[in-house]
Each structure stands twice: as C-alpha cells, then as structure tokens.
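Heads up, the thing below is written out as structure tokens.
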Amino acid sequence: MEGILAFDRELDVALLDRVVQTFYQGVGAEQQQAQQVLTQFQAHPDAWSQAYSILEKSEYPQTKYIALSVLDKLITTRWKMLPKEQRLGIRNYIVAVMIKNSSDETVLQQQKTFLNKLDLTLVQILKQEWPHNWPNFIPEIVQASKTNLSLCENNMIVLRLLSEEIFDYSAEQMTQLKTKNLKNQMCGEFAEIFQLCSQILERAQKPSLIKATLGTLLRFLNWIPLGYIFETNIVELITNRFLNVPDFRNVTIECLTEIASLTSQPQYNDKFVTMFNLVMTSVNSMLPLQTDFREAYEESSTNEQDFIQNLALFLCAFFSSHLRPLENPENQEVLLNAHSYLLNISRINEREIFKICLEYWSKLVAQLYEEMQQIPMSEMNPLLNLSSPTSLISSNPNMLANLPLRKHIYKDILSTLRLVMIENMVKPEEVLIVENDEGEIVREFVKETDTITLYKSMREVLVYLTHLDVVDTEIVMTEKLARIVVGTEWSWQNLNTLCWAIGSISGAMNEEMEKRFLVNVIKDLLGLCEMKRGKDNKAVVASNIMYVVGQYPRFLKAHWKFLKTVVNKLFEFMHEYHEGVQDMACDTFIKIAQKCRRHFVAQQLGETEPFINEIIRNLAKTTEDLTPQQTHTFYEACGYMISAQPQKHLQERLIFDLMALPNQAWENIVAQAAQNAQVLGDPQTVKILANVLKTNVAACTSIGSGFYPQIAKNYVDMLGLYKAVSGLISEVVAAQGNIATKTPHVRGLRTIKKEILKLVDAYISRAEDLELVGNTLIPALFEAVLLDYLQNVPDARDAEVLNLITTIVNQLSELLTDKIPLVLDAVFGCTLEMISKDFSEYPEHRAAFFQLLRAINLNCFPALLNIPAPQFKLVINSIVWSFKHVSRDIQETGLNILLELINNMASMGPDVSNAFFQTYYISLLQDILYVLTDSDHKSGFKLQSLILARLFYLVESNQITVPLYDPSQFPQEMNNQLFLRQYIMNLLVTAFPHLQPIQIQEFVQTVLALNQDSIKFKLALRDFLIQLKEFGGDNAELYLEEKEQELAAQQKAQLEKAMTVPGMIKPVDMPTMEEEEL
C-alpha cells in the first residue's frame, strides 16, 4: 500500500484503486492501514500533481473523487502560489474532462455523481480566476450550451452552483471585497444567461434539461433585477407550460415562490396579482377546494405531498409580501379562495407543513390586531373621546362592525382558523401527562424543544384571534367543550387540545368575561372528572384541570373561594398515584403559590385564619404520599407564601411552624450523633439527614433573606456535622483507598456535605445584611470547609465548595478581599493540579474553578496584587490554559477573565501596570494569536478580537511606558509600536508561509490602526482569518457575535411588542407585581 506515497516516481493508479477499494470495502487492520495511507497521500503537498493521472486511468469512482478533493484543497489554499501556466493547465484540463463526460447523454447519466463533483471543482477555480483571469467565461459557457443538449444541461448546473457560491454561501467563505466583485460581475453579465434560460424553457422538450434549467432559474430569482421577471414573459411561460405537468410542477412552484417572496415598488403590484391569479387558476383545476386535504395527503405519493407543502410555501410567501393588493374588492374572491386552501392545508397531519402555515397565520392576525389598535376611541363612540383600551374593544366586537377594518374581510376565515388552531394545539411544557405510542397515559420525562417552540407560536395566534373577536373565540371553545362533555367528541386528544388552547389565552379577555368563561370551563371539567371512570380517563381530566387553573392566576387572585377550592383539589391530586399526576399537582401548586402568595398569608373574608396556617398544619397529611422531591417542591411553594408576610415576627413564626418536622428529625439525629458517632454509619440516617437538608434548601430558596432564623438555629450543628462527616469519609478512604469515594455509603455522606454547602450558598446568595454574613457566618464556614477541601483526596473534593466561595466573593465583594489569600491557599493549587492533567477530568471542578477566578478578579482584584509572584504566575498560566481549553464555556470564561484582568491592570498606577505588561504582554499576545488562528477555538472570536484590540491600543496609545523588548538586543530608535509591528509580522510569516509578506504587512498595519474601532477591527481580522489555509472549513462561528446580537435585538423587540398585547405574555411568566412581594 505504501507504494502510492512514493512521489518521486510515476503513480501506480491500479494500486491506488486497490487501496481505496480496501478502505471502502475492507475490514479490520487492513482497512485501518488503507485509511492511514490514504490520509498521508491526501496530506502530501505534491498529491495534486497526480490528479491528472488518477482521473485518466482510475477504474474506481471513489479514487477519482479523492483526486478531485486533493485538487479542491490546492485551489482553495495554494492557488495563488502556482505559476500562471500551471493554473491555466489545471483549469483547461478540468474543463476538458467536464466536456468529455457531459457531451454524450449516455455518459452524462453514467457519470452523474463524478460530474457533479467535477462541476464543484470548476466553481472553486472560477472563484479564484473569474473575472480577471477568465473574462470570457460567461460568453463561453452560454455559447457552448447552444451546441449540445446534454452539455447544456450540465452547464446549467455549473451556473446554478456558481450563483449559490456567490449569492448564498459567500459570506462565510470569501472576503467582503471579493464577494462584492463577484456579485457585480454576475449581475453585469446576466443578460446572456437569462436569454439562454428563456430559450431553453420555450423550446426544449428534454425533461432533464427543463428540470435543470428551472432549478438554475430558481437560484437566480432572488437576486436578479425585477425587470427580468415582470418585463418578460418568464412568469406566464413557466406557469402555463410547466405548473400542470407532474414532473415539473414542484420546481415550477418553487420558482414562483421565490418570485412571490420578492418585495418591490408599487408599480409591479398588478404584475404580482396577475401571477397569483394564474397560479390559483391552475391550483383550483389540479386540486379542487372541496378535497379532504388531510385524507388526500395521507394517500398521496411523495411527489404529490411535496407539491402540497410547496403550495403552502407559495401561498405564505405571497401573502407575506403582497397581501394588500389582493384585499382590493376586485381581488377578494381569489384572496378568500387562497386562504381557504391554506386553512385546508393547515389541517393536514404533518407538523412541518403546519409550521409553514402557522408562520403566515401569525403575521396576518398580528397585522389585523395592530390595525384595530390604531382606531381612536372617538371613531367608535364619539361620547368616549379616550384612547382605546384593548379590553374594551376585545369585549365589544360590535363597536368595530361599522369601521372599514381589514379584519372584516377575513371574518369567516378567522372563525375557521380558531377551530383549526384548537384542533392542532400542541402540549405546553407544564403538562407532564401524555399518551404514549401504545395509547397509554404516562408521565413525560423528555421535553421536546420543537413542541415547546410550536406551542408558543400557536399561543400567540390564539391570543390575537381572541382580541380580534373574543365572542366568537368563547363560542368556538364552549361549544367544543359541550360536545366533549356530552360525549359526541369525547377523546383524550380532543379534551387535551381544547384545554391547552383555553389555557393559552389567559389574560386576553377582560376580567368580567374571563370570570364567566372560566367558571363554566372549570365547572364542566370538575364534573367530567367525577363522571369519567377509569384511572387513565381521570388522569387526563385531572391534568387538564391543573393546567387550566395554573394559567389563570388573575382569576384565582380575584376569587378567593375558587382559589381555595382549586388548591384543595390539588391536595387531593397529591394522593393520586397515577404516573405524573402528583408531579403536576406539585408544579401547579408552586406556580399558584408564586403568583398568589399574598392571598395565602392574609386573612380572607369569611375565614378564621390565613390559609397558610391550615396548609402548614396539615402538611404532614398532605405530603404523606409524595416522593421526597415532590415534598421539597411543596416546601418551596409554602416558602413563597411565607415570603409575602410583611410582619417579621409573624414570618418567623410561620418559618418555625413550616420547618417543625424537618427540625425535629434533625435534632433527634444530632442528639444521637453526639452520644454515638456510629449513628452516621447507618444508611437510613444518612438518607434522612440529606432529605432534611434538601428540605431546608427548598424553603430557603423561596423565603430568601428571611430564612436567617432557621439558618442561625442549626448553623453550628450543621458545620459540626460537616466536619464529622468529612472525618468519616477520610477514615474510609484511608482504609479502602480512592475507590471508597464511589461506594454508596461514602456517596451518601458526601451528599450531606454538598447539601450543607448548597444551603449556605442558597442563603448567602439571597442575604441582604452582608456585614452580618461576613461577621457571623463566614469565619466558621471557612474554618470548617477550606482546610477540609485542601486535605481531602481529589475524588472526595466537592465542586460545591468552589461554587459557594464564588457566591460569597460575588456577594461580599471587597468585604472579603482580606480573606482571598486564605481562600487561594486552600483551593487554588490543589484544584489546578486536579484539572490541569487533561481537558476532561473533574468537569464540575473545572467550570467552578474558572468562575471563582473570574469572581475574584472582578470583585477583589487588589487581593491578586498581594499574592506571591509564583502564585500570581500560576493564576496567569491557568487563565491562558482556560482559553486554550476545548470546552466553549471554559474558553469564554478564560477570555473574559483575561480581558477584565488587562482592563484592571491598565487602570492601576504605572508602577503596577508597567511591571505586569513588561512581564506578560508578549506571552499573552502570542497565546491570543495562537487561539485566534486555531480552528478549534473559532467560537471565541468575538472576545479574542476585543482582547487583541485592547492589547494593541495599550501600545499604540503609549499607556505602557516601559519597553516590551530587551533594549540590549535592539537599536536605540526601537520603540514599543515599532517592535509590536515587527514581532507580529515575524510571528505570522513564520506560522503561515503560504501567505505573501505584503499581505501580512497590510493586515498588521490595518488592525493596529483600527484598534479603537472594534467593528472595523473585527471585520479586518475576520477577512484575514478566512484567507488562512489552516482556518478552512466552516467559518460560521466567526459571525457568531452578529448572529447573537441580531437574535438579542429580535427577542427584545418581540418582548416589548408582547408586553403591549394583553395575554401575549403568560400571566405565570409575567414579573411578580409589587403587591405580591409585600
């Protein structure tokens, strides 16, 4: 096999064929050897020179593909280094092979795959050579296409690929200037290409040529001037000639969809309407509106199903861009006809098609709602010259009946859409009970992200539909519920989708209407729960009751009796053993507790005491059938209620009563342990202790700063237990070795330690009196925890220690500065030793370690200046190691630490900052340039760019006043600016010998000049990186910042818009009102 690696003699192509065949068809060691040899062959810098021989002589297709991939690599990375004659020779050879394999129809079909790869290689050459070194390419390919039908077919594919490379994929593969030049060239020479396409589509009879030309036209349509579309006959031509032909209709309607997506000046409106009428006439003849689309889709071929999906895409694209001209009276018939088609398509049981339709429905109802909002109240009722409150309009649709609103055009369409949305409603994430593939009702354990996203979109549409006609929405929902209750439409699916839809419109009705509607719904559901027999039926109804009530906190807050009834019903469900019911009852309870907390601690009219008193009194009975995790949720829910009690002495009493049971268990075990330490050897005791601590964590999480009396009560015993447990673990490890840390007993003991740490963390992160924390909690905590962490074997160290210290540093900030050396002595060196051996061991410690470093740098920076120089050097080394890490999160943390450290140092006095930069500037610069040009670290581009710009600025602005070089090694006129230029030049020339020195020199001058303009600096940096052969592959991550900014801006705009629409943000997701925080 190694014979193919002998580049000093002619390649044995037959041997290469056998090696490739072994790789693809062999097994075991022989296959691995073939893989190794082929990898070496492809990596060899002279491998491309064998491509001609391989393409001419090889008998095995995969071998030819390898030859083309080697050529592709040459073209994309070293093309400019080749002499002009060699470049011309390769280009002419590729063209010749392409013509040879595409001029004959039989050969074209046989060599289709090879030819496709050959076309891609030609396009890579075009990106390098055209137009400057190949100015006649477009005229040549157009002329050649007229000589031979099969050659013409392949040329269409080449033109399509070239268009895709320039207009679709260029952003992340070529520099900005190169992309702009190629786009201008393509547009400038398009007339010839368009004329060729038109001639083919008018005259050709060969199906594969027609399909290839339509496919190529499809790629042109999103960038060519509109004159080519509407000032020629191309639309009529493709619609009349190809839309009704099964073989061509999919690619034809894709072309029409691309045209429909274009936005234009009003002068083309009539052209768009004419096109739409043409298409809908064909659609009505091919697929009559009366067809049962759901059934027809199920029975259709793949080609026919694709057409229905493409029709949905066409309708949605056209409506999204050109709806208003269709709303003119003369076009309303075709408008409503087309919307009826879209409604029928929306009923098809295919999620991807429904999502296409949903995107348009969402736009339509949002537009109609916004128009409605802009009508002044004075136009609806001159007596009320006020701005229009949404709830008044929503609850009085008749007020709008006489106004010229667009929503009136769509009245029947919107009424049907309400039913379609209800029938298709997907499961909200709060619902834990689902029907599995076997038709059984079970608890769902894995949430589907796609379903959650789809639910949010459907919910938005239903909220808008409610505002557009609240009366019709109520009628549609109550009539459907009535049919379910009487049994004519009873099914789990029908009840689920209806209740999910009812829950989704919470907040969209005014309070009076919501009350009437919801009272009827909940009464019907409670009656259904009593009426239905069978555990599965009851579980389905129960889950829907819980979901609906959980979505309407405003209603519950306004109707105390109903709230109390609902909560007592939840307590009943907590004794129901059907899978998922108890979980959902607890989740709904905590949701209601968060949103209605004040109502539980206030004494309501007609009650003898606040409801929280009764809940705590019956706590043991209510939670007796719950799992420990569910019980913790219950305690957390009670904590939210207690946090709303404004009177401190009453709040403390409630906390005392709430924690009575866990405190009793705690005190019993602590008393026993004081008498006999062996108690902690009992697994059941360990389990009880862990559970008690987790209960405390749950309550502390929701009660917050007010939990101090409970913390203080058990704090000394807790730290004593921490030490005792740690001693037991050490004894077991000493006796049994490291393996002991994996045993159930030691794992149980470690859980106790972790929960103690989590409890302290939970309290300190919410504490308000930080001096009290610093003076009373921290000294004893550090005494118990730090030395223990240092002395433990690595496998017995808990990452929670690092998390807790990070919380303390973030909370106490400069109050903790004097204790940072103590902290670093205990946790820094030993943790660094654990995580620096590789990139994978101790992942939790790894993440926590760097988060701690960042917290210290941000909050207690002066402490870092006072640690010994060797330890400080270790800190710097660990930061560098973190941003060279393979984990994205750790890379990002490391880069943030470095940027913040550089800024901190630059803000210090010259003595401190100069000393730091003189020691570390050059090594840090080298490390940043390393990760910047390394393909495994592309995700850090944004922060790498900011750090580099900051480092350059410090030199260019003379903020560093000491030499960054050894003055004895350089002439007297040397300065930092000149040294930096030379240093970066030498570094890059050495690292990337394939780049011309002039390229590197221009890059260095540009980025140094742009160090204060972060956007231009980043663009220049990105263009340079794309040129690097080592930086090949997918460069999408270099654009991550723009994508993140765009997404953040979209999310912000969506949130601001949603806040203006009642019900658009779920009441349970709304920020808690001030009154609830009392």
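Any Cβ shown, glycine's included, is placed from N, Cα and C.
No noted substitution is present; original residues retained.
Sequence annotations record features per position, and here Swiss-Prot assigns domain 'Importin N-terminal' to 34-100.
The Cβ of E129 (mutagenesis position) has 18 neighbouring Cβ atoms from other residues within 10 Å, across all protein chains displayed. Among the sequence features in Swiss-Prot, the mutagenesis site E129 to K is noted as follows: In crm1-1R-9R.
Around the Cβ of E299 (mutagenesis position), 9 further Cβ atoms fall within 10 Å across all displayed protein chains. A helical conformation is recorded for E299 (mutagenesis position) in the three-state DSSP classification. Listed in Swiss-Prot as a mutagenesis experiment, E299 to K is described as follows: In crm1-14-R.
The DSSP secondary structure for E430 (mutagenesis position) is coil. Same-chain residues at least 6 positions away in sequence with a Cβ under 8 Å from that of E430 (mutagenesis position) are, in sequence order, Y547, G550, M584, D587, T588, K591. Swiss-Prot gives this note for the published mutagenesis E430 to K: In crm1-809; cold-sensitive and LMB hypersensitive.
Here Swiss-Prot describes G503 to D as a published mutagenesis experiment; the accompanying note says: In crm1-N1. In the three-state DSSP classification, G503 (mutagenesis position) falls within a helix.
Record note (Swiss-Prot), mutagenesis C529 to S: In crm1-K1; LMB resistant. The unchanged residue is displayed. The Cβ neighbour count for C529 (mutagenesis position), using a 10 Å radius over every protein chain in view, is 18. C529 (mutagenesis position) falls within a helical segment according to DSSP.
M546 (mutagenesis position) falls within a helix when secondary structure is assigned with DSSP. Taking a C-beta cut-off of under 8 angstroms and a sequence separation of 6 or more, M546 (mutagenesis position) has the following same-chain neighbours: L570, F573, M584, A585, T588. The mutagenesis experiment M546 to I is recorded by Swiss-Prot, whose note states: In crm1-N1.
Here the residue is the original one, but Swiss-Prot notes a mutagenesis experiment at this spot, F992 to S: In crm1-119; LMB resistant. F992 (mutagenesis position) has a Cβ environment of 18 other Cβ atoms inside 10 Å.
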For this session: Please list residues from the chain of G503 (mutagenesis position) whose Cβ is under 8 angstroms from its Cβ, counting only those at least six apart in sequence.
Result: P428, Y547, V548, G550, Q551, Y552
Exercise. Could you give the mean pLDDT over the domain 'Importin N-terminal' (34-100), rounded to a whole number?
Worked result: 93
Exercise. Between the mutagenesis positions E129, E299, C529, which lies closest to F992 (mutagenesis position), Cα to Cα?
Worked result: E129
Problem set entry | Reduced DSSP assignment, F992 (mutagenesis position) | coil
Exercise. Taking just the CA atoms, what is the gap between C529 (mutagenesis position) and E129 (mutagenesis position) in Å?
Worked result: 75
